[in-house]
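Taken verbatim from Swiss-Prot:
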MUTAGEN   Arg183 to Trp  Induces abnormal auditory brainstem responses indicative of neuronal dysfunction along the auditory pathway
MUTAGEN   Cys309 to Ser  Does not affect interaction with MAP1LC3B
MUTAGEN   Cys312 to Ser  Does not affect interaction with MAP1LC3B
MUTAGEN   Cys325 to Ser  Does not affect interaction with MAP1LC3B
MUTAGEN   Cys328 to Ser  Abolished interaction with MAP1LC3B and subsequent pexophagy
MUTAGEN   Cys343 to Ser  Abolished interaction with MAP1LC3B and subsequent pexophagy
Amino acid sequence: MFAAATKSFVKQVGDGGRLVPVPSLSEADKYQPLSLVVKKKRCFLFPRCKFTSTPFTLKDILLGDREISAGISSYQLLNYEDESDVSLYGRRSNHIVNDVGINVTGSDSIAVKASFGVVTKHEVEVSTLLKEITARKINFDHSLIRQSRSSRKAVLCVVMESIRTTRQCSLSVHAGIRGEAMRFHFMDEQNPKGREKAIVFPAHTTIAFSVFELFIYLDGAFDICVTSVSKGGFEREETTTFAMFYRLRNILFERNRRVMDAISRSQLYLDDLFSDFYDKPLSMTDISLKEGTHIRVNLLNHNIPKGPCILCGMGNLKRETVYGCFQCSVDGVKYVRLHAVPCFDIWHKRMK
């Protein structure tokens, strides 16, 4: 019942998704500013993370006995009174019975009334805290650090703000059916025993909180992640397997980058060749057919294997061809490989 009321409070207050409802009345005093909680990541089917309280504060996991004197400011937030109906359907009724402990037999809904009154917000002065922890180190021998470090899904967080009640508050739940003229009435007006429940809890009870994640380095230094973009956790040691995987990933990335660069350069080079060829009014194809001019031949017929074209076969991507010219020679080789069109004509146009 308490968890349902705090969830409803957080949903209505909002705060951009930073507020977390306190799950249990018995643990409400463990979500005070500078207290430590463990955030456990779930699988992709459950995007919401689970927060677990701990009996420790930030000072407990730091080396040295110096206290943290960061100031905590407080102010009134709002006056909260809420009444709502919750429908019972399928297996949900069994879950609610276990949660609120009332008899819902024959009922189709329960009415929940939460009276928190004026609630206050207590938050740590972030700038002061960041200055104080600049030279502080984490104690890796602390049991909470050892246990959290061994789990890859656990992230240590520090409570930065809490929302508390200021007076004695009450929660009440009634089971019944929805009426047409009235919002709610009992199934058995003569004997409503077991169909209602109320609890009263003291002032200064925490009902919601927000946290900042901690990122802990191998040398014991740590950062408080003050933005949602920064992620907490532990810096991992570079094992042999991890190092090999990291190097392999970098090699593949670099190789792919080089391939894309070569494709880009090759495409630009070919564009220049084609534009240079087609922009000229005279085609060397006609000239090459005249008597005494250079002839395009198939090099395979002369037992010369195919290879990269001397014009467009440069770079990492070899554009191979079987055609060439025996009347031209390069670097002591008595032939040149040239694509039929347009490399053959462009080569001889430049030679001319």
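Glycine too: its Cβ is placed from the backbone N, Cα and C atoms.
The two recorded residues Cys328 (mutagenesis position) and Cys312 (mutagenesis position) have their Cα atoms spaced 17 Å from each other. Between the CA atoms of Cys309 (mutagenesis position) and Cys325 (mutagenesis position) there is a gap of 11 Å. Mapped onto three states, the DSSP output places Cys325 (mutagenesis position) in strand.
Fewest Cβ neighbours within 10 Å among the mutagenesis positions Cys312, Cys343: that distinction goes to Cys312.
With respect to Cβ neighbours within 10 Å, the mutagenesis positions Cys309, Cys325, Cys328 differ, and Cys328 shows the lowest count.
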